[in-house]
Amino acid sequence: DALGTGNANKQQDINHLLDKIYEPTKYPDLKDIAENFNPLGDTSIYNDHGAAAEALMKELNDHRLLEQRHWFSLFNTRQREEALMLFAVLNQCKEWYCFRSNAAYFRERMNEGEFVYALYVSVIHSKLGDGIVLPPLYEITPHMFTNSEVIDKAYSAKMTQKPGTFNVSFTGTKKNREQRVAYFGEDIGMNIHHVTWHMDFPTWWQDSYGYHLDRKGELFFWVHHQLTARFDFERLSNWLDPVDELHWDRIIREGFAPLTSYKYGGEFPVRPDNIHFEDVDGVAHVHDLEITESRIHDAIDHGYITDSDGHTIDIRQPKGIELLGDIIESSMYSSNVQYYGSLHNTAHAMLGRQGDPHGKFNLPPGVMEHFETATRDPSFFRLHKYMDNIFKKHTDSFPPYTHDDLEFAGMVVDGIAIDGELITFFDEFQYSILNAVDSGENIEDVDINARVHRLNHNEFTYKITMSNNNDGERLATFRIFLCPIEDNNGITLTLDEARWFCIELDKFFQKVPSGPETIERSSKDSSVTVPDMPSFQSLKEQADNAVNGGHDLDLSAYERSCGIPDRMLLPKSKPEGMKFNLYVAVTDGDKDTEGHNGGHDYGGTHAQCGVHGEAFPDNRPLGYPLERRIPDERVIDGVSNIKHVVVKIVHHLEHHD
């Protein structure tokens with residue numbers, strides 16, 4: 001940055017901008033900017049000479065922007081456009097001064113939800129945002145993550161000036177079988193992973209914003225496939241069958257009562273049990289979705305899609321799933337949105353609106369219309385099982401891998417061991433809900449926290465003993481998967497049946513010297529997961545201390561919040577223990593990373609979230625080598641670089657550190 005703004009100052013600015021988002025800023029420097037800054041005063045501060053700022057200022061001056069104290073949904077076209085106009089302004093800033101000034105100015109003038117969304121995606125995608133850790137959304141907009149009962153208690157605590165920590169219970173009762181797995185869909189870390197992935201890979205992204213989102217369509221498939229597979233693992237751990245796919249012409253069996261409220265806009269709508277899909281005014285007719293689906297099935301059966309100019313594009317090739325993901329979601333990368341529509345996005349809005357499909361009661365959007373809250377609704381996983389089966393039809397159209405495809409010559413995996421027991425348990429996690437309550441002139445803030453039960457596991461280490469029978473050192477890619485052995489009825493699954501339910505535990509690159517070698521890898525280093533985020537309070541303290549002490553701030557370990565929470569790497573399992581197959585596939589790292597920064601430890605969460613602004617670090621299809629049909633298990637068993645062992649995971653009801 002030309003002004004030499006350090007990470008500590010940037011972090012402090014972002015903290016201040018997001019503090020008490022529903023109230024005017026209390027920080028004098030930001031207040032001064034908000035009153036006196038003119039976004040069009042000096043257009044040389046922007047790369048586009050102020051074109052984006054001019055467009056947004058026109059909307060503001062014409063009183064066309066959504067008012068404050070109103071709900072915001074990304075699935076609402078106009079509201080999304082407004083948020084993106086602010087993103088465009090911030091994204092065009094050359095220096096931090098411009099970024100900070102515009103953010104402070106529009107914070108006081110734009111809808112709070114639009115502002116938060118625009119600020120988050122700008123920090124994620126702009127070079128100026130490097131080094132900044134975005135505070136956990138569950139502390140910035142707690143209403144989206146916390147049930148109404150707890151928010152009410154928070155108000156009471158504030159008014160009576162009594163600090164408090166309040167227990168959040170999962171929705172539903174024991175009469176509802178789905179309640180057994182509510183801890184998964186309602187986990188605040190899982191919600192953050194889902195909402196952040198959609199910020200990292202937004203549907204609206206165009207390369208003119210600065211770079212290409214590599215393999216976005218394929219990652220859309222893989223991330224949601226893994227969420228669904230993980231949900232099925234949790235169901236298996238709770239004596240439930242795998243989630244059933246959604247059908248447009250059948251009833252939606254499971255209703256959902258979210259028991260959460262918007263900060264402004266009333267309660268999230270309830271959907272009763274056993275309702276038929278209805279057309280939704282202003283969104284779509286059910287029949288439209290059936291037509292869209294049949295066109296996608298046609299493309300898979302033909303092996304090609306038709307682009308908007310009428311040309312055919314072959315999808316029976318490695319990049320095929322990428323093209324398919326883009327049209328199913330759909331994103332701006334879709335080859336032909338007019339013809340293939342937007343199956344996933346429209347379906348989210350359709351499900352969100354089933355409580356009030358004709359706008360008769362003027363209800364706000366449902367939980368499915370926010371990425372923060374979508375996974376709470378059991379129908380989210382039914383919708384994604386439906387999408388997942390479309391992708392499976394495509395991957396099943398490829399020939400199975402042969403021995404030669406899978407072999408990494410000279411590389412032998414001799415054994416796999418786990419150092420440490422695979423034990424899961426629930427523990428308590430606290431987060432602040434101070435931002436949920438309003439501040440009065442004379443009412444001091446008191447500590448108000450929500451306490452939730454979250455799944456966790458003991459740390460463990462993989463020990464992979466192997467032999468590299470080649471002359472020299474080789475770069476290897478280690479791919480680790482956990483696969484079910486039996487279904488919910490105790491029937492043994494073939495590998496071909498199990499492979500689609502496997503979950504990715506880790507993927508890493510490592511040089512293996514010639515001769516025998518033992519590779520050790522800690523569960524906490526997984527490229528699939530992220531650690532718990534620092535609290536907003538902790539981010540504020542660290543930034544303030546660094547600024548006051550004149551030293552810089554390095555929070556790079558937390559820079560990405562896209563990734564499965566560390567604590568949820570393993571499925572819960574059962575108290576008596578469950579057995580699973582642990583697969584380790586070692587593949588040729590030079591081929592896998594050809595054309596990339598080979599052998600470099602990408603760290604972070606590249607397995608499901610890629611690397612910002614760079615090509616995806618692995619050339620193989622996501623899910624390799626289990627993503628294609630395996631009619632004959634002997635092919636997998638016959639290569640020396642792939643091995644599996646049976647592991648046992650036990651759930652402890654009482655946890656003692």
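Yeah, the Cβs are placed from backbone N, Cα and C, and that goes for glycine too.
Don't look for the substitutions in this one, it keeps the originals.
The Cu cation A binding site annotation in Swiss-Prot covers HIS194, HIS198, HIS224, and the record cites experimental evidence as its basis. If you look up Swiss-Prot, you'll see HIS344, HIS348, HIS384 marked as Cu cation B binding site. Under the heading of natural variants, Swiss-Prot lists ASP32 to Glu and annotates it as follows: In minor component B'. Swiss-Prot lists HIS49 to Gln among its natural variants, and the accompanying note reads: In minor component B'. Among the natural variants that Swiss-Prot reports, SER122 to Gly is described with the note: In minor component B'.
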Counting only residues 6+ away in sequence within the same chain, which have a CB under 8 Å from the CB of HIS194 (Cu cation A binding site)? LEU227, PHE371, GLU372, ALA374, THR375
Within 10 Å of the Cβ of HIS49 (variant position), how many other Cβ atoms are there? 12
So HIS198 (Cu cation A binding site), by the Cβ count within 10 Å over all chains shown, scores 19
8 Å Cβ shell about HIS344, HIS348, HIS384 centroid, Cu cation B site members excluded: HIS224, GLU329, LEU343, ASN345, ALA347, ALA374, PHE380, LEU383, MET387
HIS49 (variant position) and ASP32 (variant position), distance between Cα atoms, whole Å: 24
Given the Cu cation A site HIS194, HIS198, HIS224, its other Cβ neighbours within 8 Å of the Cβ centroid, in chain order, are HIS193, VAL195, TRP197, VAL223, LEU227, PHE371, ALA374
Which same-chain residues, if any, lie at least 6 apart from HIS224 (Cu cation A binding site) yet have Cβ under 8 Å of it: HIS384, MET387, ASP388
For HIS344 (Cu cation B binding site), the one of HIS49, SER122, HIS198 that lies nearest, given that the recorded positions are compared by Cα: HIS198
Alpha-carbon spacing, SER122 (variant position) to HIS49 (variant position), which is rounded to whole Å: 18
Which residues, sitting 6 or more apart from HIS348 (Cu cation B binding site) on the same chain, put a CB under 8 Å from its CB? PHE75, MET368, GLU369, ALA374, LEU383
Using the structure shown, find which entry in HIS344, HIS384 (the binding-site residues) has the sparsest Cβ neighbourhood within 10 Å. HIS344
